[in-house]
Amino acid sequence: MAARTRSLVERRRVLMAGVRSHTRFYKALAEEVREFHATKICGTLLTLLSGSLQGRSVFEATRVTLICEVDLGPRRPDCICVFEFANDKTLGGVCVIIELKTCKYISSGDTASKREQRATGMKQLRHSLKLLQSLAPPGDKIVYLCPVLVFVAQRTLRVSRVTRLVPQKVSGNITAVVRMLQSLSTYTVPIEPRTQRARRRRGGAARGSASRPKRSHSGARDPPESAARQLPPADQTPTSTEGGGVLKRIAALFCVPVATKTKPRAASE
């Protein structure tokens, strides 16, 4: 009984690790799609998927859409990345059907577990391909359905193996295909808005600068206010005798006595 309980716990732990790896993969790929639209920079995962674009360049795509956990009824492919080619006269787009398999160690070679995963993944992809062929909305342009099996490491998401099945060609409307797949999606990747990320970075920088003492441009610390406000002692306050000294010298020439003018000292409390 105890051994059976441990086995169930271990299976659940492995399953949850795989689920976490899947969601992290979706997030990483969605981030690359967003950056591609904003900057036309193609990330690692998009570059990998571009090998299924039937000779087209990823930079020819007018739009890239990632749709996760598509419910096709009997099957639910992990994600489908759709590349639209609106400027092409014959090609409407390419749907890359991705089945993801995770492994704890990618350096362990071709183990029995990986062979089983590969056989299962290929079967799942063929099933998903048939379902999509029957569900694709009709149209007058070519749409390629390209199944891809991807092995990644659970922690690093490093891709260790990619297997591409023979693509299938159908006549369809790629815009309608995207709408259909989005309506069947059961998982949406939570993407943090750019403004929120920038606001958090600015807040962290402000908190860091507030904790450090302010320095002047010369690199020295600002003098304390008490030192700036110090006044000389009362007994060292000079008397104003500038005018008296000049008059004394003039009066000495004519032998006329002149009184010295001094300012009264402030009375100390």
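Note that Cβ sites are derived from N, Cα and C of the backbone, with glycine treated the same way.
None of the noted substitutions appears here; every position holds its original residue.
Worth saying up front: this structure is predicted, and the values here are computed from it rather than measured.
In Swiss-Prot, the entry for natural variant Ile191 to Met states: In strain: Nonneuroinvasive mutant HF10. The structure shown retains the original residue. DSSP classifies Ile191 (variant position) as coil under the three-state reduction. Within the same chain, the residues at least 6 positions away from Ile191 (variant position) whose Cβ sits under 8 Å from its Cβ are Lys27, Ala30, Glu31, Arg34, listed in sequence order.
Variant annotation in Swiss-Prot: Ser226 to Pro, described as In strain: Nonneuroinvasive mutant HF10; the structure shown retains the original residue.
Under its natural variant annotations, Swiss-Prot gives Thr239 to Ala the following note: In strain: Nonneuroinvasive mutant HF10 and 17 syn+.
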